[in-house]
Structures are given as structure tokens and as C-alpha cells.
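To start, the structure under review is shown below, and the notes come after it.
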Amino acid sequence: MYDLTGKHVCYVADCGGIALETSKVLMTKNIAKLAILQSVENPPAIAQLQSIKHSTQIFFWTFDVTMAREEMKKYFDEVMVQMDYIDVLINGATLCDERNIDATINTNLTGMMNTVATVLPYMDRKMGGSGGLIVNVTSVIGLDPSPVFCAYSASKFGVIGFTRSLADPLYYTQNGVAVMAVCCGPTKVFVDRELTAFLAYGQTFADRLRRAPCQSTAVCGQNIVNAIERSENGQIWIADKGGLESVALHWYWHMADQFVNYMQSTDDEDQEFFLGQR
């Protein structure tokens, strides 16, 4: 059980409903500090969060997850001045726009990876950090394909691949930073917008989604926090239709098995090099 009491949480999000609802739940967990980085200012939402727990310090930055990593570094240098350290990083920025593939990939995948690459050195135990937890909020169509939202699905598949790769003991045993993902099912906020299919053949289905039964953002946010509290390194969760379940992961091609002779060190020098101790 991961105890959020006293933790310093950094949430990189868009201005959607899941981020706000997740933050509301986090504020009930006696966290010490909450940094919110999102694309749009929302003072009423910040005030609402603060009213839940007055003793929790909340900081806000207007943030574009698609910015260059060099610019991100400047932001997070400032974040660290206020936060001192980060225990939990939540990546929740998302975009579903099949007409704009670049923006979809940059927001959902490239931006998330750049954020992780920027924040990890602050958390890495071998670089003066205290370890911690990275939570990548993704989608159920990052587990199985979507014939309607092809670009969105591809970006979310990438999040799962990145999460599982970064959670490998090769890194975790060194930096002490666990990595997990929560795959959210559709919410009413998601389907209650103009959705465009990747190809015109799928548009009828995209239009019908508006009438589909979906979970509320409040329930989804609660289950994201539930997943965090039950987290283990490398774990993938599904938060859909009001429920939460762990994904049974399967290896089809495991690098350590396929390249067993390469992956096993032959002497101490190779061991130090492979484990990233140089």
C-alpha cells in the first residue's frame, strides 16, 4: 500500500475533467504539496481544491507539454524551488485529434517522455533524489487497438511501452523510481465533444459514442488514486466502467531472454557499465 500522506505530488495535465477529479481525491489524502502544470489557468478549480484541505500547499504553472525539453528544464527548476522534491509525478496530458496527428503524438507520447526525462534526475536516488513513483495516465485503447481513433490509440500504445520499459529492474534497482500506468476507459467528458475518426469509414461509430454509457470523471479520478495506493513497479491498471483491475502482462519477446549471453555480464567492469553505474 503506497501511503500518500505527506507526499509532494506533481501533476502534469490538460484542462480536462479527470485531472481535476483526481486532484480532488489527492487533496483528501493529506498530501503536503501539490504542483499542477496544465495548459490553461483555472483559478476557480484551484480554489475548489484548496478548500478541501487548507494545509496542503498548491502551486500552479501554465505549462505546454509539447515544449522543448530545454524549456521544460527551466519550468521544473522553478517547480523544485517550491516543491523541494517530488515523490509522485502524474502525467495526464492527453489529446484525441485524428485530424492533427503531430499534435496528438506530441501531447500524448513525446511530451510525456520529455517530461519524465526532465523530472527523473530530480527523483533519482543516485542523483540526490529520494526515489518515488511515476504514474502515466493513458487509455484502454493503448492496450487494444481502436479502428476509429488510430493515431490516438498508437500514441497510447507508446505510453504503455515506455512505462513497461522504464519500469525494468535495470532502472528501478538503481534510481528507486517506480513506474506504473492507469488505462482509463471513456468518460462522459471525453465522448461529449466533436470526435473525428482517423478515416471517414469510422465516423458513424465515432458519432455514436456520444450515446454510449461511460464512467464519470469523478469515478475515474477516484480509481486513479486507488491504483496509486495499490501500485507496484511496472503495474498496468484499467480504470473503466467504475471498476479497477490489474492487467495480466504477457511477454512475447523478452530482451533478457533473447539476448541472454549479451545481457549477462562476463566481468565486474561489464556489470558496472550495463547497470549504468559509470
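Glycine residues also receive a Cβ, built from the backbone N, Cα and C atoms like all the rest.
Every residue here is the original one, so none of the noted swaps is modelled.
Marked as NAD(+) binding site by Swiss-Prot: 11-34. Summarising the annotation, Swiss-Prot assigns substrate binding site to SER139 and lists similarity to another entry as the type of evidence. Summarising the annotation, Swiss-Prot assigns active site, proton acceptor to TYR152. One natural variant catalogued in Swiss-Prot, ALA200 to Glu, is accompanied by this note: In strain: Persimi42 and Persimi50. Quoted from Swiss-Prot for the published natural variant THR204 to Ser: In strain: Persimi42 and Persimi50. One natural variant named in Swiss-Prot is GLN222 to Lys, and its note says In strain: Persimi40 and Persimi42.
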Between C-alpha atoms, which of these recorded positions comes nearest to SER23 (NAD(+) binding site): SER139, TYR152, ALA200, THR204, GLN222?
GLN222
Rounded to the nearest Å, what's the C-alpha distance separating LYS29 (NAD(+) binding site) and SER139 (substrate binding site)? Just drop the number here, would you?
25
Return only the integer: C-alpha distance in Å from LEU26 (NAD(+) binding site) to GLN222 (variant position).
9
Sparsest-packed among the recorded positions, when each Cβ's other Cβ atoms within 10 Å are tallied, from LEU20, LEU26, ALA32, ALA200:
ALA200
From the Cα of ALA32 (NAD(+) binding site) across to the Cα of THR204 (variant position), what is the distance in angstrom?
47
Those recorded positions of ASP14, LEU20, ALA32, SER139, ALA200 having Cα within 10 angstroms of TYR152 (active site, proton acceptor):
SER139
Relative to the Cβ position of ASP14 (NAD(+) binding site), how many further Cβ atoms are located within 10 Å?
16
Spatially, which candidate from the recorded positions SER139, ALA200, GLN222 is nearest to TYR11 (NAD(+) binding site), comparing Cα atoms?
GLN222
Residue among recorded positions SER139, ALA200, GLN222 with Cα closest to the Cα of GLY17 (NAD(+) binding site):
GLN222
Please identify, among the binding-site residues ASP14, LEU20, ALA32, SER139, the one with the smallest Cα-Cα distance to ALA200 (variant position).
SER139
Under 8 Å Cβ to Cβ from the residue listed as 'substrate binding site', same chain, six or more residues apart: give me those in sequence order, or none if nothing qualifies.
THR94, TYR152, SER153, LYS156, CYS183, CYS184, GLY185
Work through the binding-site residues one by one (ASP14, LEU20, ALA32) and name whichever has its CA nearest to the CA of GLN222 (variant position).
LEU20
